[in-house]
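Reviewing the structure listed below.
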Amino acid sequence: MTEYKLVVVGAGGVGKSALTIQLIQNHFVDEYDPTIEDSYRKQVVIDGETCLLDILDTAGQEEYSAMRDQYMRTGEGFLLVFAVNSAKSFEDIGTYREQIKRVKDAEEVPMVLVGNKCDLASWNVNNEQAREVAKQYGIPYIETSAKTRMGVDDAFYTLVREIRKDKDNKGRRGRKMNKPNRRFKCKML
């Protein structure tokens, strides 16, 4: 069974824990209790493959930012979560993305942009803005509501698919690089 290390990042209060708990335990946590770092595991079937999701729910508060490099090193894929009612949390996404790329020392890292709290009546970030940013980054965009469970499975499962794609691409590149160059043949005269 394949294990996927998923990391949920974003500013404080965007609903990272609520999304994760909704996926793992099928219930909505409505009280805000700032997370330092929590880890969850769940076995799921995605596209016919049974897999184990190892999900790290991270601290959004700035005082825990020193811990970020460590979990970014070990994560295979990242949910970049913002709250649709918080323009600031949306602006912070670029900082998280750049830090992930720096720590992973890679231009392309599996990520999904997640606009959470879509059940709320007033949005400060419209979906066109979010779609445009996701397009610029070359990553999928999923709208979610941890409260109603809308898009929750889709967000995590899409991230697993992005990790699979990334592994397939790296595998293909590796095979191409390992092929010997057969155009030149040595002959002893």
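In case you wondered, yes, glycine gets a Cβ from its N, Cα and C as well.
Listed in Swiss-Prot for this protein:
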type	residues	note
BINDING	10-17, 57-61, 116-119	GTP binding site
MUTAGEN	Gly12 to Val	Rough eyes characterized by the presence of additional R7 photoreceptor cells. Normal survival of postmitotic ommatidial cells but differentiation into photoreceptor cells is limited to R8 cells. Less severe Rough eye phenotype; when associated with E-38. Normal eyes; when associated with C-40
MUTAGEN	Asp38 to Glu	Mild rough eye phenotype; when associated with V-12
MUTAGEN	Tyr40 to Cys	Impaired cell growth, survival of postmitotic ommatidial cells and differentiation into R8 photoreceptors. Normal eye morphology; when associated with V-12
Sparsest-packed of the listed binding-site residues (Gly10, Gly13) - C-beta count within 10 angstroms: Gly13
Site with most surrounding Cβ atoms, counting all protein chains shown within 10 Å, from the recorded positions Gly12, Lys16, Tyr40, Cys118: Lys16
Separation of alpha carbons, Tyr40 (mutagenesis position) and Thr58 (GTP binding site) (Å): 11
Among Asp38, Thr58, which are recorded positions, the residue with the most C-beta atoms within 10 angstroms of its C-beta: Thr58
Residue among mutagenesis positions Gly12, Asp38, Tyr40 with Cα closest to the Cα of Cys118 (GTP binding site): Gly12
